[in-house]
Amino acid sequence: MSFANMFNKLSGQPESYEKKSLYRFGRTLGAGTYGIVREADCSSGKVAVKIILKRNVRGNERMVYDELDLLQKLNHPHIVHFVDWFESKDKFYIVTQLATGGELFDRICEYGKFTEKDASQTIRQVLDAVNYLHQRNIVHRDLKPENLLYLTRDLDSQLVLADFGIAKMLDNPAEVLTSMAGSFGYAAPEVMLKQGHGKAVDIWSLGVITYTLLCGYSPFRSENLTDLIEECRSGRVVFHERYWKDVSKDAKDFILSLLQVDPAQRPTSEEALKHPWLKGESASDRDLLPEIRAYIARSRLKRGIEIIKLANRIEALKMQEEDEEDIPSAVDVQASEASDKSGLSPFPALSTENSNTHPASTGNGESGGTKKRSLSKIARGAIFREVVLAKVREMKENEEREKVEREARERAHS
């Protein structure tokens, strides 16, 4: 037995903890309800390491083991690859393939151009991954743009599906799941209504993603859960003429088929893959976001991304109280504002898999309390600054939009 193994055993560390020495941890890539994701170097190159605090999943450890079990069974070009896992006394470490190309919507904002044909090819990649999961009776339950990542910065990079934290493997194809799961704006009506759900929830989420890809905004825009439920239950999906006049009929038909209120009326993943729109024959090559629409779409997407980044930053500040070794300083977190994302969902807002919140610091004595209060001030200051900056940006964007619209009207009348 090596000295390191002996020390780990004496300090109460699990046997697998010795694997941690194989990784050199770097920047923080994301933060969420249960932990953070950090970049790390190992002998085979760069990887992503999801670090989950055990105290945050106490009583729900099964959720972590289910994720590990799932990841080890998956092998698909459009699903992030599992590498390894290990644990310490107080954390789980899940090592996966590192996606450095950024989120799907980051790419749209960056290039400012996205054709219907691009959207068709993108959705086909995602649906291929979903179909692979559904054939194995696995429901992802948290499909959203933030969990769709490009592997590299190359223009022809593969898109991969990430974050299987609340995915479930069904005992049989007809099994009904009853726990709340998903993210606000993407969860299916049957999830929000607690009516029981299955594979069809992924199809609904994909419908929301497809709609958003084609116009830059969501088909359901309510800001609270009650109104969102009513909006989704109505079954009314509007294709506003101003933004949808150049989008093919096949694209709209595809979206409507996925956004059926009755889950039994939605196509299966296999059926959806056969839809004419995914063949790309009817999809247009014309840029979907020209002039005013491009500006509006980009500004909306950027605001959404900024909200996610703010949430990540705040969560990382909270996590600072938990562990100094694995969690970087607030300065490090802010410095990674423009960094690549990984598969840790920042907003599993509807999930009831684990009702625990981040516990307060357990530091003893006056100094511990002082540190806790100091971090709270940092968090409050960060929130205030970001809200003010977001408001200023929004005012400027509104002014610019009004200017562009005014000039467009003047050109139309000239």
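In case you wondered, yes, glycine gets a Cβ from its N, Cα and C as well.
Bear in mind that the values here come from a model prediction, so they are computed numbers and not experimental data.
Annotation source Swiss-Prot lists active site, proton acceptor at Asp142, citing sequence analysis. Asp142 (active site, proton acceptor) counts 28 other C-beta atoms within 10 Å of its own C-beta, drawing on all protein chains shown. In the three-state DSSP reading, Asp142 (active site, proton acceptor) counts as coil.
Annotation source Swiss-Prot lists ATP binding site at Leu29, Gly30, Ala31, Gly32, Thr33, Tyr34, Gly35, Ile36, Val37, Lys50, citing sequence analysis. Under the three-state DSSP scheme, Gly35 (ATP binding site) falls in the strand class.
Residues annotated as domain 'Protein kinase' in Swiss-Prot: 23-278.
Classification of Lys50 (mutagenesis position) by DSSP places it within a strand. According to Swiss-Prot, the mutagenesis experiment Lys50 to Met carries the following note: Loss of kinase activity.
Gly35 (ATP binding site) sits 7 Å from Lys50 (mutagenesis position), taking the CA atoms of both as reference points. For Gly35 (ATP binding site), the number of other Cβ atoms no farther than 10 Å from its own Cβ, over all displayed protein chains, is 29. Of all Cβ atoms in the protein chains displayed, 25 besides its own lie within 10 Å of the Cβ of Val37 (ATP binding site).
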